[in-house]
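> I have a structure I would like to understand better, so I am pasting it below and will then ask my questions one at a time.
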Amino acid sequence: MRALFYKDGKLFTDNNFLNPVSDDNPAYEVLQHVKIPTHLTDVVVYEQTWEEALTRLIFVGSDSKGRRQYFYGKMHVQNRNAKRDRIFVRVYNVMKRINCFINKNIKKSSTDSNYQLAVFMLMETMFFIRFGKMKYLKENETVGLLTLKNKHIEISPDEIVIKFVGKDKVSHEFVVHKSNRLYKPLLKLTDDSSPEEFLFNKLSERKVYECIKQFGIRIKDLRTYGVNYTFLYNFWTNVKSISPLPSPKKLIALTIKQTAEVVGHTPSISKRAYMATTILEMVKDKNFLDVVSKTTFDEFLSIVVDHVKSSTDG
């Protein structure tokens, strides 16, 4: 698709706005159906018919902080939302197998690659940290789970603190208490004498991909699942602990904010890029709050999974 440059309702083929696009260009039909937010700058509209735009990227613009914002057609968004629902159910269905893998290999006396994979998977399923590709570390010093170094691990008698700067220069901090099952394996893996050495020094991107492949999911699926899982846990906790309860709308907004703080991005990104919309629609129901208040978290999670599964099957 050709990128066209937008200014004051007009389209141009150049970013100096010297060469206007003809009035019969199909992109003008697209503009009749969408509203480009006035606060966006450097807007690019993609040349396509309205029918094509329904399933594609329509336009991109920069917000006040210089971040590029992407706007897609309705059917693209619907397909993306349905995909998130399927990912949530798929990961939930393999979590027992993942935990079995962790339990089997984390008991090893050596710190071989399988042991490191077990610790890696345990950390990922606890904190849902971004993967951390080596190229991002080299390009902009962005750290993820795979690129954690010993210097990012602070050990004390009662807890271990994991501190690093991730994507978009967001600072992350995770606390592992001595009572947590991750404490001893992480302590065993950390080498204070080599601060610049990678924590997972026997792993590579390929080894992690091969490991996760056996479960029929992708590593990024764990983060999508994790955001929704964290949202559900926070939502369940809020229903149990807040009195009087705010409206469902305010309760959802509060829970999304809490979830975003845990996983390290803004509430809007949490909702737009990770949340399964079927889950959001489900928890909007006032009557559903009564169900939540009478269940354990595992029961609540099972109810949600069954509902999402029935929606995807339908």
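Even glycines carry a Cβ here, placed using N, Cα and C.
It should be emphasised that the depicted structure is a prediction, and the values quoted were computed from it without experimental measurement.
Quick paste from Swiss-Prot:
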ACT_SITE  Y274  active site, O-(3'-phospho-DNA)-tyrosine intermediate
DOMAIN    77-314  domain 'Topo IB-type catalytic'
MUTAGEN   G216 to E or K  No change in activity
MUTAGEN   I217 to P  Temperature-sensitive for DNA relaxation in vitro
MUTAGEN   K220 to I or N  Reduced activity
MUTAGEN   K220 to D  Loss of activity
MUTAGEN   R223 to K  Reduced activity
MUTAGEN   R223 to E or G  Loss of activity
MUTAGEN   T224 to G or P  Reduced activity
MUTAGEN   Y225 to H  No change in activity
MUTAGEN   Y274 to F  Complete loss of activity
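Are these features on the surface or tucked inside, and what are their neighbours?
Mapped onto three states, the DSSP output places Y274 (mutagenesis position) in helix.
For G216 (mutagenesis position), the Cβ neighbour count at a 10 Å cut-off comes to 12, with all displayed protein chains included.
In this structure, I217 (mutagenesis position) belongs to neither helix nor strand by DSSP; it is coil. Within the same chain, residues at least six positions away from I217 (mutagenesis position) with a Cβ under 8 Å of its Cβ are I87, R90, V91, V94.
Just so you know, the Cβ of K220 (mutagenesis position) picks up 12 other Cβ atoms within 10 Å once every protein chain is counted.
Sequence-distant contacts of R223 (mutagenesis position), defined as residues of its own chain at least six apart whose C-beta falls under 8 angstroms from its C-beta, comprise F128, I129, R130, V263, Y274.
Under DSSP, R223 (mutagenesis position) is assigned to a helix (H, G or I) in the three-state scheme.
Summarising the environment of T224 (mutagenesis position), the number of other Cβ atoms within 10 Å of its Cβ, over all protein chains shown, is 22.
Summarising the environment of Y225 (mutagenesis position), the number of other Cβ atoms within 10 Å of its Cβ, over all protein chains shown, is 24.
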